[in-house]
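Peer 1: Right, I'll just put the structure down here and ask away after.
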Amino acid sequence: MNFVNLEQIENSLRNATFCMLFLTTFLYWFYTAFYSTNPQQIINPLSLTNIKTNFTYPDGFQANNINVSTTYLPINPVLNTEREEQPEANGTNGLLGVSSLVVNLKSIAIPRIMMGVSNLLLVLLLLVRWEKSGHFPLSNLYESLMFLAWCCTFLYLLYCTSFTLLVEKMLGSLIAPCSLLMNAFATFSLPKEMQQASPLVPALQSNWLMMHVTVMIISYATLIIGSLLSILFLILFKHKKGTPKKYDNFINNLDALSYRIIGLGFPFLTIGILSGAVWANEAWGSYWSWDPKETWALLTWLVFAIYLHTRLTKGWEGEKPAIIAAVGFLVVWFCYLGVNLIGEGLHSYGFFN
């Protein structure tokens, strides 16, 4: 393939990714808002068996010793505390059962498949970009935004089967628009020159490029997802006053899931900072220069280190560490994008121009 064909393919993939993410966002919002989830679908016993709560379900209904609660939604589903018998394979009950199963599968399968297609389109976009430029596509802000969007969708697809059905929909309703905004910002706001593939600048011609930048972007994506869950937890926690205690289990599971994901992203952030220090010593002769990007990366590390520490402190469960994670969400974005607005420092390849 020649360069012209690759240029056309890249433009087509970028437009297709934007459209697919837009449709995915709409579907996740639609299913989260209008699809009623029954109690049996809220707790996934295969993935949350290690989460313990002190809450006792009113009628004693349990699944693998995990209490099952209804969801906290503007539209409250009807609670059915009795186990439903499996419908017969023939007759009206059988047909209704099959119809219900088909609707249930479609409700989660369609947006999940569309998220997967979006992820695949982003992969193809990055591969075409790699072929055009001759290097791993992380040399400027445009490429890193596309890679960050891919990381967010990939992590969601990687963990979605571990989420409960409702958490999967709610998290998809957050990740899909975030990825859409990344794609839109990279496509419509950044200079056209940045969107064109170009050779690496001398400072980036190193094997550390893939190691350092890739790990940092993965850590950003993971911390963003975990922080979004903490923000969602805070919203539900604030409005749970006056609601039955049966909602507490679902809210607490959100908090526990946020902790698990942030706990995964923190080591990536640590490795990314350390690898960046080694690369800086090779390129600039110093492990640390207090560059704005370095300083804010350190602040990001400190915020989430405090978050993880408070999770181990008695009396700091729930709302307090979630507030720290919410602050971390803002710090991550400023470290990634906000610092670039300053236009100063050694990380000039990440600026907006």
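One is the number of the first residue shown, and numbering goes on along the chain from there.
Placement of Cβ uses the backbone N, Cα and C atoms for every residue, glycine included.
Checked Swiss-Prot, it gives:
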- M1 to D: Almost no c-type holocytochrome formation (MUTAGEN)
- W279 to A: Abrogates production of c-type holocytochrome (MUTAGEN)
- W284 to A: Severely reduces amounts of c-type holocytochrome produced (MUTAGEN)
- D291 to A: Abrogates production of c-type holocytochrome. No assembly of cytochrome c6 occurs (MUTAGEN)
- W301 to A: No effect on activity (MUTAGEN)
Peer 1: When DSSP states are folded down to helix, strand and coil, where does W279 (mutagenesis position) land?
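Peer 2: DSSP call for W279 (mutagenesis position): helix.
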Peer 1: If you measure from the Cα of D291 (mutagenesis position), which of the mutagenesis positions W279, W284, W301 is the nearest?
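Peer 2: Nearest by Cα distance to D291 (mutagenesis position): W284.
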Peer 1: Measure from the Cβ of W279 (mutagenesis position) and count the other Cβ atoms within 10 Å, all protein chains considered.
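Peer 2: Other Cβ atoms within 10 Å of W279 (mutagenesis position): 20.
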Peer 1: Neighbour count, 10 Å Cβ-Cβ cut-off, for W301 (mutagenesis position): what number do you get?
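Peer 2: Other Cβ atoms found within 10 Å: 19.
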Peer 1: Rounded to an integer, what is the Cα-Cα distance in Å between W284 (mutagenesis position) and W301 (mutagenesis position)?
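Peer 2: Taking the Cα atoms only, W284 (mutagenesis position) lies 23 Å from W301 (mutagenesis position).
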Peer 1: How many other Cβ atoms sit within 10 Å of the Cβ of W284 (mutagenesis position)?
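Peer 2: There are 13 such Cβ atoms around W284 (mutagenesis position).
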Peer 1: When a 10 Å sphere is centred on the Cβ of D291 (mutagenesis position), how many other Cβ atoms does it contain?
Peer 2: 18
Peer 1: By the DSSP assignment reduced to helix, strand and coil, which category contains W284 (mutagenesis position)?
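Peer 2: W284 (mutagenesis position) sits in a helix per DSSP.
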Peer 1: In which DSSP state, out of helix, strand and coil, do we find D291 (mutagenesis position)?
Peer 2: coil
Peer 1: Can you tell me the three-state DSSP label for W301 (mutagenesis position)?
Peer 2: helix
Peer 1: In whole Å, note down how far the CA of W279 (mutagenesis position) lies from the CA of W301 (mutagenesis position).
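Peer 2: Counting only the Cα atoms, the answer is 19 Å.
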